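Read through the structure below, which is laid out as structure tokens, and then see the notes.
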Amino acid sequence: MPVNIKXFNYNDPINNDDIIMMEPFNDPGPGTYYKAFRIIDRIWIVPERFTYGFQPDQFNASTGVFSKDVYEYYDPTYLKTDAEKDKFLKTMIKLFNRINSKPSGQRLLDMIVDAIPYLGNASTPPDKFAANVANVSINKKIIQPGAEDQIKGLMTNLIIFGPGPVLSDNFTDSMIMNGHSPISEGFGARMMIRFCPSCLNVFNNVQENKDTSIFSRRAYFADPALTLMHELIHVLHGLYGIKISNLPITPNTKEFFMQHSDPVQAEELYTFGGHDPSVISPSTDMNIYNKALQNFQDIANRLNIVSSAQGSGIDISLYKQIYKNKYDFVEDPNGKYSVDKDKFDKLYKALMFGFTETNLAGEYGIKTRYSYFSEYLPPIKTEKLLDNTIYTQNEGFNIASKNLKTEFNGQNKAVNKEAYEEISLEHLVIYRIAMCKPVMYKNTGKSEQCIIVNNEDLFFIANKDSFSKDLAKAETIAYNTQNNTIENNFSIDQLILDNDLSSGIDLPNENTEPFTNFDDIDIPVYIKQSALKKIFVDGDSLFEYLHAQTFPSNIENLQLTNSLNDALRNNNKVYTFFSTNLVEKANTVVGASLFVNWVKGVIDDFTSESTQKSTIDKVSDVSIIIPYIGPALNVGNETAKENFKNAFEIGGAAILMEFIPELIVPIVGFFTLESYVGNKGHIIMTISNALKKRDQKWTDMYGLIVSQWLSTVNTQFYTIKERMYNALNNQSQAIEKIIEDQYNRYSEEDKMNINIDFNDIDFKLNQSINLAINNIDDFINQCSISYLMNRMIPLAVKKLKDFDDNLKRDLLEYIDTNELYLLDEVNILKSKVNRHLKDSIPFDLSLYTKDTILIQVFNNYISNISSNAILSLSYRGGRLIDSSGYGATMNVGSDVIFNDIGNGQFKLNNSENSNITAHQSKFVVYDSMFDNFSINFWVRTPKYNNNDIQTYLQNEYTIISCIKNDSGWKVSIKGNRIIWTLIDVNAKSKSIFFEYSIKDNISDYINKWFSITITNDRLGNANIYINGSLKKSEKILNLDRINSSNDIDFKLINCTDTTKFVWIKDFNIFGRELNATEVSSLYWIQSSTNTLKDFWGNPLRYDTQYYLFNQGMQNIYIKYFSKASMGETAPRTNFNNAAINYQNLYLGLRFIIKKASNSRNINNDNIVREGDYIYLNIDNISDESYRVYVLVNSKEIQTQLFLAPINDDPTFYDVLQIKKYYEKTTYNCQILCEKDTKTFGLFGIGKFVKDYGYVWDTYDNYFCISQWYLRRISENINKLRLGCNWQFIPVDEGWTE
């Protein structure tokens, strides 16, 4: 329910109730009181500047800066007049009303009001409540006409002030008393926010898609309501005493778009939400959780002994009930309170993971930063928040009626310029560094040359002391030891709907005795530093190189030069790292008649040189190199710069780095195993827990290495990438300027005869830079991953293996020591220990960062290098090749059919010329009984012939084989079985098979693509995995030596059905046994894509006929119901006999996906991608084309979809968005409809009512659109069975009915 928010004018009279004179704890002197307004119970606004801990001169920009990393906005005159204070008050009230307009904001405010700080703190005797302490109360002056003023205490939860010295610095905190912080110790405290609603931070638009043009990044300004909600989340943490104080966390990643990389407080990461909390290690996460749990228990213990109160009017029983409700304690029959672990867990997750900036941004339709580390641009200011044509309570800046909702255009600086104004430069301060080197000029005699550099432009290297030391700690393992992991998911819907999170209390009287003990308060001290720091350097850094590529805006007759010093000393010269040919061409003066051809030549040369890349022979895990990076940024020494490619091949990725960081790889702390004499169960659990904790050690070590890599290595690589963008942009601007200068030399008559579009020049140059940046992205990403995998992970694995060896010894000794009690379990436990500790735990980058680009590069690294692929078939440029690097050659028969869409599929028919032979290198032949290997491929086999099912089930035919002298291996098919067979030199064979059902209504395998991976441990088992999951395992130890041919044959052999065929793709052989994690990862890598799939697993296509299949209601199809122009459902028919069963699929309406006019699909193919905007047409209702429409003015949660001839009736809407909400690999997709501010919902099958004026009709199980699904898809329960999941079925030769 909405909370009650009061409205005020600043000049309203004092009433000693909700308008008072408040003595702030930031009191600058005795007797100072500020006018305060209670807009919500226990929440007050004080329209005054925040001065607590600050000196008066610190409010001026000229005295330096507080922070090295952000723009600081100063205006000492702000909030000085009553008019400004009135505007501040009314603006804050409007922001609170905006927050109060959504259920999630209502719940946030409700919980803040109810979360009354504990009456006391660490200095309060445990058996007492104390109201007149600094973390609970504040003083107010009671003003009564004709009477002496009185001072009373006032208990509050939150006081909001205007900004401190820096208007762009919003901040939330409370009191530190005698070295203790109640907001971090479970007590909670009265919170204070310093806030400036009129100052808006500005951030870059961030696209996760690697292919997004760098020039499409836009600047967006914040919605002050979301900024305020961010601070209110801090308030909620503080009121519950779980606010995390002074715990800096090393940044997760320094992406291309990220700016500030210093360690960030954990409190900010939790409050922001999204992916940011993932940077916090599981052990740190658990330590924070356990501290909060212990603090809650301490509060419960205090409540159990409280018997008196300091301060009048304190009802002890009432406050005990208040705190029982607040902390969700349980009470036993004796009235004793304690923490229920499940209740605490729920409350903690709601507070830490439910209320986050990212969650709330989604609820309110507000654009926010992608990450807390995102780049900030100079802030802006607005004086128009009270103007409802600029900023509304329900929509903020993104006002639909002004066409500002789409793509958050209301927050887009370039679009909504009337909403803000720029801040004048004299009010903005940023920390800068002057990098100076001695130099002497002949003419001026200057003795130094300085380049001004912003602090955030420097390379960031995290301090080694900021990394966790937890790995080195010894641990005691007991039978009840738990893992250090926390589930950090809590949806915003749970917050809104969960009544357990609402205390429902009646607020107690807030008046108390005045607070007098100011000596207990620790007043903070804030120190400024100079805004400019000068440092001297000996040589030229990349900053000199970048500066030499810039030029003053008013310069004329600009020229390019290959000399750095020439450019630094002459303002009309720009340093270029491209060839002398480009320099000479650009500097050539040409006549007007040659101008157009000259421009084309300059641009062509720039395109050719900027997009150049070379391949590398000696560094196998880096596939390309950008040779001009060295001379562009002064990377490497002088020799390396001049021949960057050779230097890179010798020195590897390390030569790109400014600093080689010191890597911290601690010795892993040992385990002490708890002794349990005679207790068999406890002994076994202790062993099991030790193995689980061992796995956690591996995870934590990898996490530590990734944390160091991201913040000491990857940050350098990404800084290089960003500088290369700057460098290329500098080159482009210089060329544009040179072209402009050349054009301006001509007479007006000559200009009239020159046909040239300068916008086209700009476009072509930017297009070249985009292509170049994509190449640089690939190169830099590969370098970073290479450094991680070659220089860092091996060191970690060595330490972990040493730990495993010691743990194995200790566990086996522990088993022997307890042999008497374990009896027949001894050998089983020893085998378990040996098996568990035999293998390393594979490193998976996706567990430690959400950076999709880095994960993609890592996955490529894993699949192409670490997995030891010795044969990998790919279809490129119209031919089949081996992309493993081992150079197998191919013979392809004339009756093999290729489909280059979908990873190079090929079709084998049952004919003599439908065959492929891959001739392998002799270096990869396996002819030893001890050689392990794996094969992996995808297959699609057609449906059986209904009339000849016995032949289908009995005929076994080979599809892939590698046989030499009757020894080797083969893959064969026998009906619904996939069979793997190994044959040794003595003709002894061993087979393992996977069998799927042919009696399911809807099969997951018949005519559908599925992945098969077979792994072979010659001293152990052969395993068959289907779609990444282990299905069967058989021992192959008794086989003798196996010959393998140099040739791998793909051909249907011994197949009796002449019409039979199979499709195969993604075939790989690996030179070792892949483990389960690698198989699962390989399946994920191969199947993950932004293209959507049809029912069979092929790419979904535009302009193709499809029948619809509903995953939630599989036994129905959709047909046309003409009476109401809608889709109704009918049951699918089955074909069923003793051997087989299946449902008919080609039933009902036939749909065609069409590109919508505003589709984001910019590819030239006809593939449907996730997020595309589409129309959904129907071609079998009548002779004319029909389309699916949504009624624009519908107010129903769930309503019909209209099927009507294509028209432009404004009462209907037809633009849809095709989505894929689940990360799990699935062929399902969802169809969303939104228009302006309205979300209609997702397509589904549901029930709704239609009003015909004279009668109501109820329609059940009809084609509908529903908002209900949007909530359900965010939950984890059976989401794949929801009725909003659709698959598109094309007619296919492999499925006949």
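Backbone N, Cα and C atoms are what each Cβ position is placed from, and that goes for glycine too.
Original residues only.
Quick look at what Swiss-Prot lists:
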BINDING   HIS230, HIS234, GLU268  Zn(2+) binding site
ACT_SITE  GLU231  active site
MUTAGEN   LEU1191 to Arg  Significantly decreased binding of HC to host SYT1 and SYT2 independent of gangliosides
MUTAGEN   GLN1200 to Glu  Significantly decreased binding of HC to host SYT1 and SYT2 independent of gangliosides
MUTAGEN   GLN1200 to Lys  Decreased binding of HC to host SYT1 and SYT2 independent of gangliosides; whole toxin is less toxic. Dramatically decreased toxicity; when associated with L-1268. HC no longer inhibits whole-toxin uptake and toxicity
MUTAGEN   TYR1262 to Phe  Slightly increased binding of HC to host SYT1 and SYT2 in presence of gangliosides
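Projection of Swiss-Prot feature records onto the structure.
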| residue | record | contacts (Cβ under 8 Å, 6+ apart) |
| --- | --- | --- |
| HIS230 | Zn(2+) binding site | ASN170, THR271, PHE272, GLU357 |
| GLU231 | active site | ASN170, PHE171, THR172, ILE193, PHE195 |
| HIS234 | Zn(2+) binding site | THR172, MET191, LYS243, GLU267, THR271 |
| GLU268 | Zn(2+) binding site | TYR372 |
| LEU1191 | mutagenesis position | THR1199, GLN1200, PHE1202, THR1211, PHE1212, TYR1213 |
| TYR1262 | mutagenesis position | PHE1121, MET1126, GLY1127, GLU1128, THR1129, GLN1200, ILE1245, GLY1246, LYS1247, PHE1248 |
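Counting every protein chain shown, the Cβ of GLN1200 (mutagenesis position) has 24 other Cβ atoms within 10 Å.
In this structure, TYR1262 (mutagenesis position) is part of a beta strand by DSSP. Taking the mean position of the Cβ atoms of HIS230, HIS234, GLU268 as the Zn(2+) site, the remaining same-chain residues with a Cβ inside 8 Å of that point are THR172, GLU231, ILE233, GLU267, THR271, PHE272, GLU357. In the three-state DSSP scheme, GLN1200 (mutagenesis position) falls into the strand class. Classification of GLU268 (Zn(2+) binding site) by DSSP places it within a helix.
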